[in-house]
Amino acid sequence: MASEKGPSNKDYTLRRRIEPWEFEVFFDPQELRKEACLLYEIKWGASSKTWRSSGKNTTNHVEVNFLEKLTSEGRLGPSTCCSITWFLSWSPCWECSMAIREFLSQHPGVTLIIFVARLFQHMDRRNRQGLKDLVTSGVTVRVMSVSEYCYCWENFVNYPPGKAAQWPRYPPRWMLMYALELYCIILGLPPCLKISRRHQKQLTFFSLTPQYCHYKMIPPYILLATGLLQPSVPWR
């Protein structure tokens, strides 16, 4: 049964939570909003406590803002161990990917997991290579699924009383299409996902244009989930 209360007043992250409308407009997979939003959590060493907050683009991309802020606070030394999880409305561009890799090379005790709602300009070869290089360097990059949307709603959003279980339900197919394209990027395959926009009605359309290499390299369970492969029906 859902709680009739909103986030507890004792929650130390309450003042840093974003509003429900912000979460909906920033993290909707079909909404191609230009601005980016970052929800993040940090676990320091063996501590059981998790520090959560959020950030948005300024004159710099939100990823760079985070790295600069964390470095300037003085808590992070070359031997400091911490685990960082990002929930990004857009995946990092190639320049941010380079900055992230440079940061991690200077702080080998830091681990980073990145969940993204959308892929930023995924047709750009530099952005594709940047994401691939992140994964190669040990960063976990994944597309947000239903469980991540639920988690973010409960832990980062100032939801109204009685709305703890009422996070936005976006069609899983959009998430699967982005996940398929991310898989293509990691494997070094050509783009498979095409996104088009009709500006008059502000409608976003997703389509898949697979090639032979996609069918050859991508696991069947992913192709089945996105409808690119039909399940076999046994003969009787």
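Backbone N, Cα and C define each Cβ position, glycine as well.
Here's what Swiss-Prot has on this protein:
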type	residues	note
ACT_SITE	Glu63	active site, proton donor
BINDING	His61, Cys93, Cys96	Zn(2+) binding site
DOMAIN	10-134	domain 'CMP/dCMP-type deaminase'
MUTAGEN	His61 to Ala	None or little editing activity
MUTAGEN	His61 to Cys	Retains most editing activity
MUTAGEN	Val62 to Ala	Retains most editing activity
MUTAGEN	Glu63 to Ala	None or little editing activity
MUTAGEN	Pro92 to Ala	Retains most editing activity
MUTAGEN	Cys93 to Ala	None or little editing activity
Taking just the CA atoms, what is the gap between Cys96 (Zn(2+) binding site) and His61 (mutagenesis position) in Å?
8
Averaged across the domain 'CMP/dCMP-type deaminase' (10-134), what pLDDT does the model get? Just tell me the whole number, please.
89
Work out, from DSSP, the number of helix, strand and coil residues along the domain 'CMP/dCMP-type deaminase' (10-134).
45 helix, 29 strand, 51 coil
Lowest local Cβ density (other Cβ within 10 Å) among recorded positions: Val62, Cys93, Cys96:
Cys93
Judged by the number of other CB atoms within 10 angstroms, which among His61, Pro92 is the least packed of the mutagenesis positions?
His61
Distance, Cys93 (mutagenesis position) to His61 (mutagenesis position) (CA atoms, angstrom):
9
Among all protein chains shown, how many Cβ atoms are found within 10 Å of the Cβ of Glu63 (mutagenesis position), not counting that one?
26
